[in-house]
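Engineer: Provided herewith is a single structure, encoded as structure tokens, for subsequent inquiry.
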Amino acid sequence: MRSPASTPSIRGGAFASSPILRHNHLPFLRLNPPSSSPTRSSPPSIQCSVQFRPCIDIHKGKVKQIVGSTLKDLKDDDGSDPITNFESDKSAAEYATLYKQDGLKGGHVIMLGADPFSKAASLEALHAYPGGLQVGGGINSDNCLSYIEEGASHVIVTSYVFNNGQMDLERLKDLVRIVGKERLVLDLSCRKKEGKYAIVTDRWQKFSDVSLDAKVMEFLANFADEFLVHGVDVEGKKLGIDEELVALLGKHSPIPVTYAGGVTVMDDLERIRTAGMDNVDVTVGSALDIFGGNLAYKDVVAWHNQQKVSVA
């Protein structure tokens, strides 16, 4: 069981077979959180079991698996291409339909670029599975509501709420005002820097001044329904999970949190369940056979279903 929030203030076979703030200085903790924020007397946010959260990463309109640390922000593009682990011949909508058929909710569609092809593909996925997918990539106050209207359950934001490496609280509050806390996911993806997990923005290329820790998660939980955290140092490399990061999330996140990065074998799912104290959901990308890897998607779905049985 996930403990309640206590603080006020991210292959063919499966298709065939399936039917802010600077670290330690929280300058706006003095400010009142939005009216929809949890309080000590609020009903607890409970998740009954660890879940597998599927993903659809879209780059130039195609479903791909990319080594996240090789992505470039468009305005800083030097002409080099990111390292691509896999490019699918299936559409984003086909993946969405697969996840819908298998009863997998809360997966994320990420647009790895601002091109119109990626946006069109993401909308096709949302239309194929209305209410079942979250969407991120270029989300801001001008377009966030439109994605909800197109069928997204939540919008995922990171770079928009940072400015020069610090959290822009006014932007964050605007998003809450427009779509509501209950439809907002904060992407707190991070990389290790000087022994701490620094939140990274702009396609994971820029370090913010914000380190992911208990106080930061406690505060930001007032403005979001969930967190999504990619372990960027291991993401897309199939080198194993960042167990230290998973443990940090499991111990300190007061709201549902999903970890992504480095899952290679089934044992990694159990390691996440254990290190995260049954509080951390998991996304698997490049390792899955539906994305060209060796880990059977059907086995991961079976593991997901077993988690629900275990707590029934």
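Even glycines carry a Cβ here, placed using N, Cα and C.
Residues as originally present; substitutions not included.
Quick paste from Swiss-Prot:
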BINDING   Gln65, Ile66, Glu235  Na(+) 1 binding site
BINDING   Ser159, Phe162  Na(+) 2 binding site
MUTAGEN   Asp57 to Asn  Lost catalytic activity
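Surface or core, plus neighbours and distances: that's what I need for these features.
Structural biologist: Shown in sequence order, Thr201, Asp202, Arg203 are the residues of the chain, 6+ apart in sequence, with a C-beta less than 8 angstroms from the C-beta of Ser159 (Na(+) 2 binding site). In three-state terms derived from DSSP, Ser159 (Na(+) 2 binding site) belongs to a helical segment.
Following the DSSP three-state reduction, the secondary structure of Asp57 (mutagenesis position) is strand.
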Engineer: Specify the count of other C-beta atoms within 10 Å of the C-beta of Gln65 (Na(+) 1 binding site).
Structural biologist: 25
Engineer: Please report how many Å separate the Cα atom of Ile66 (Na(+) 1 binding site) from that of Asp57 (mutagenesis position), as a whole number.
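Structural biologist: Taking the Cα atoms only, Ile66 (Na(+) 1 binding site) lies 8 Å from Asp57 (mutagenesis position).
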Engineer: Among all the protein chains here, how many other CB atoms are within 10 A of the CB of Ile66 (Na(+) 1 binding site)?
Structural biologist: 23
Engineer: How many Å lie between the Cα of Phe162 (Na(+) 2 binding site) and the Cα of Gln65 (Na(+) 1 binding site)?
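Structural biologist: Distance (Cα to Cα, whole Å): 26 Å.
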Engineer: Reduced to three states, what secondary structure does DSSP give Ile66 (Na(+) 1 binding site)?
Structural biologist: strand
Engineer: I'm trying to understand the geometry here, so how far is the Cα atom of Asp57 (mutagenesis position) from the Cα atom of Gln65 (Na(+) 1 binding site), in Å to the nearest whole number?
Structural biologist: 7
